[in-house]
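Student: Take this structure first; my questions come after.
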Amino acid sequence: MNKAKRLEILTRLRENNPHPTTELNFSSPFELLIAVLLSAQATDVSVNKATAKLYPVANTPAAMLELGVEGVKTYIKTIGLYNSKAENIIKTCRILLEQHNGEVPEDRAALEALPGVGRKTANVVLNTAFGWPTIAVDTHIFRVCNRTQFAPGKNVEQVEEKLLKVVPAEFKVDCHHWLILHGRYTCIARKPRCGSCIIEDLCEYKEKVDI
């Protein structure tokens, strides 16, 4: 895909959604961090249902520590992998209190040192909480970038590297959100909704379907 096509795709996505954001509910960097930790192999809807009950009780590292692992589990049992997630949350809260004055660090290395936090989670937090021009690549974005040929790659690392290289600076902060929403609602895994796609004429997917 050439530069002009990519620019037009990003321009249309921006025109369609000028102020995109995550569908996870949060009101602080800490709430976002916990929500993203919970979102692995879970839907944003299921995470939001759990945090709607959890956050009124505990939305700081200290309050979460008071709940303890078993206490956290009672609020997140509807989410997959809740046992390991509860343990990671408590370990993370302890580190935040002991090493970061109870604050979520605006630092990639410090974030990735937290239990359960990998590059993708760190990218989401840095981008959505702190406005960094990072681009977290999940399954939706991986699919969209390969299917459209916007930024093809054999794995998420290659796709992220390509995106950071080809996406102009003015689009970088919002790019993650545009692509994930496009993959979640239009360029879906099975039977993509090409007929209602705003970038269908620019897409290089060879098996486009007019639905």
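In case you wondered, yes, glycine gets a Cβ from its N, Cα and C as well.
Not my notes, these are from Swiss-Prot:
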- Cys187, Cys194, Cys197, Cys203: [4Fe-4S] cluster binding site (BINDING)
- 108-127: domain 'HhH' (DOMAIN)
- Lys120 to Gln: 100000-fold decrease in activity and slight decrease in substrate affinity (MUTAGEN)
- Asp138 to Asn: 100-fold decrease in activity and 4-fold increase in substrate affinity (MUTAGEN)
- Lys191 to Glu: Slight decrease in activity and 130-fold increase in substrate affinity (MUTAGEN)
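Can you tell me where each of these features sits in the structure?
Tutor: Under the three-state DSSP scheme, Cys187 ([4Fe-4S] cluster binding site) falls in the coil class. Cβ neighbours within 10 Å of Cys187 ([4Fe-4S] cluster binding site), excluding its own Cβ and spanning all shown chains: 24.
Long-range contacts of the domain 'HhH' (108-127) within the same chain: residues 22, 29, 32-33, 36-37, 40, 84-85, 87-89, 91-92, 95-96, 99-100, 133-138, 156-157, 160, 173, 176, each at least 6 residues beyond the stretch ends and with a Cβ under 8 Å from a Cβ of the stretch.
In the three-state DSSP assignment, the secondary structure recorded for Lys120 (mutagenesis position) is helix.
A C-beta separation below 8 Å, combined with a sequence spacing of at least six in one chain, links Asp138 (mutagenesis position) to Lys120, Val156, Ile180. Under the three-state DSSP scheme, Asp138 (mutagenesis position) falls in the coil class.
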Student: Where Lys191 (mutagenesis position) and Cys203 ([4Fe-4S] cluster binding site) are concerned, what is their Cα separation in Å, rounded?
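Tutor: Just about 15 Å between their Cα atoms.
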Student: Enter the number of other CB atoms within 10 angstroms of the CB of Lys120 (mutagenesis position).
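Tutor: Neighbour count, Cβ to Cβ under the 10 Å cut-off: 20.
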Student: With Cβ-Cβ distance below 8 Å and at least 6 positions apart along the chain, what are the contacts of Cys197 ([4Fe-4S] cluster binding site)? List them in sequence order.
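Tutor: In sequence order, the residues whose Cβ lies under 8 Å from that of Cys197 ([4Fe-4S] cluster binding site) (at least 6 apart) are Thr186, Cys187, Cys203.
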Student: Grab the pLDDT values for the domain 'HhH' (108-127) and give me their mean, rounded.
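Tutor: Taking every residue in the domain 'HhH' (108-127) and averaging pLDDT yields 96.
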Student: List nothing but the one residue from Cys194, Cys203 whose Cβ has the fewest other Cβ atoms within 10 Å; the candidates are the binding-site residues.
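Tutor: Per-residue Cβ counts within 10 Å for the binding-site residues Cys194, Cys203 bottom out at Cys194.
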